[in-house]
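Colleague: OK, Swiss-Prot features for this one:
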- E97, D99, D174: Mg(2+) binding site (BINDING)
- 65-331: domain 'GP-PDE' (DOMAIN)
- E97 to A: Strongly reduced activity; when associated with A-99 (MUTAGEN)
- D99 to A: Strongly reduced activity; when associated with A-97 (MUTAGEN)
- H112 to A: Loss of activity (MUTAGEN)
Amino acid sequence: MWLWEDQGGLLGPFSFVLVLLLVVTRSPFNACVLTGSLYLLLRFFSFEPVPSRRALQVLKPRDRVSAIAHRGGSHDAPENTLAAIRQAAKNGATGVELDIEFTSDGVPVLMHDNTVDRTTDGSGRLCDLTFEQVRKLNPAANHRLRNEFPDERIPTLREAVTECLCHNLTIFFDVKGHADMASAALKNIYMEFPQLYNNSMVCSFLPEVIYKMRQTDQKVITALTHRPWSLSHTGDGKPRYSVFWKQSVFVVLDILLDWSMHNVLWYLCGISAFLMQKDFVSPDYLKKWSAKGIQVVSWTVNTFDEKNYYESHLGSSYITDSMLEDCAPHF
């Protein structure tokens, strides 16, 4: 949704804002003053991205396209487990994407959902369970290969990081929410394992999470994650709401979010990468982000033909559910 390009990537969006304010205020002077004020505020509160050399160590180590195992490779092993991390390394992944959530007593653990029902033999919201209760659950209980992983437990963030470092894997920390808690927990992890500054990245669908992370530690490499129409439609394209007016409201919000992501929020947060749903990635799309000094990582790329296309034709790193075979995407 770029209007036109300039070196900083802000000419297009602020020209649009100026025109919009001209229409609303009907005063060239007021429109110029308001637009200038918004621009100065953005520049004042925005963060500089980390040096591109450091970011590329994570995104394209050894100057090659990276294959990142989604949730550790959720098709090949129980997702977000130490077994998944080990399998990802064994199967040739460059790195892993891991989801961070918190127990009721504030322990950061690996979990994608806000409930434990889908992946474990337990039930209930994770935020209502203590770490001691969570530790008793079996995260392999509902996996297709559960018999091959009988002794898995939900790992802590620290345990997962230690395992990844043992296998020389880059890490994409996917933060689901709790901006303050997550940024504090990750800051502690980065202080304990300073090598993470050069082989990991924090990413989120939520701009407030990334902004808080940059506030907490500006040396951390960050990325925004995005899927167009995510507020109004599920991952498989179905409308989220049956009521027409409600669905329409969220469609409008999706348009605003998409425009903000591509035109303002990337600059405000000072990101180094943009994680985009694969169906919206094209050579032209990559070129536009590259002009801003930002790498695109595509998700979720799950067939051999798609992987070959992203590696050979696009030269784009990608996230996949399986390093071994074709599989359906996990949203």
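Note that Cβ sites are derived from N, Cα and C of the backbone, with glycine treated the same way.
Not measured: the values here are computed from a predicted model.
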Colleague: Around the Mg(2+) site formed by E97, D99, D174, which additional residues qualify by having Cβ within 8 Å of the site's Cβ center?
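Modeller: For the Mg(2+) site, the extra neighbours are H70, R71, N80, L98, I100, H112, F172, F173, V175, C203.
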Colleague: Including all protein chains shown, what's the count of other C-beta atoms within 10 A of the C-beta of D174 (Mg(2+) binding site)?
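Modeller: By my count, 25.
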Colleague: Give me the long-range Cβ neighbours of H112 (mutagenesis position): same chain, 6+ apart, Cβ under 8 Å, in sequence order.
Modeller: R71, E79, N80, D99, E101, T119, K176
Colleague: Any same-chain residues 6+ apart from E97 (mutagenesis position) with CB under 8 Å of its CB? Would you list them in sequence order, or say none?
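Modeller: Listed in sequence order: I68, A69, H70, R71, G72, I171, F172, D174, C203, I319.
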Colleague: Within 10 Å of the Cβ of D99 (mutagenesis position), how many other Cβ atoms can you find? Include all protein chains, please.
Modeller: 19
Colleague: Between 0 and 100, where does the mean pLDDT of the domain 'GP-PDE' (65-331) sit?
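Modeller: PLDDT averaged over the stretch: 96.
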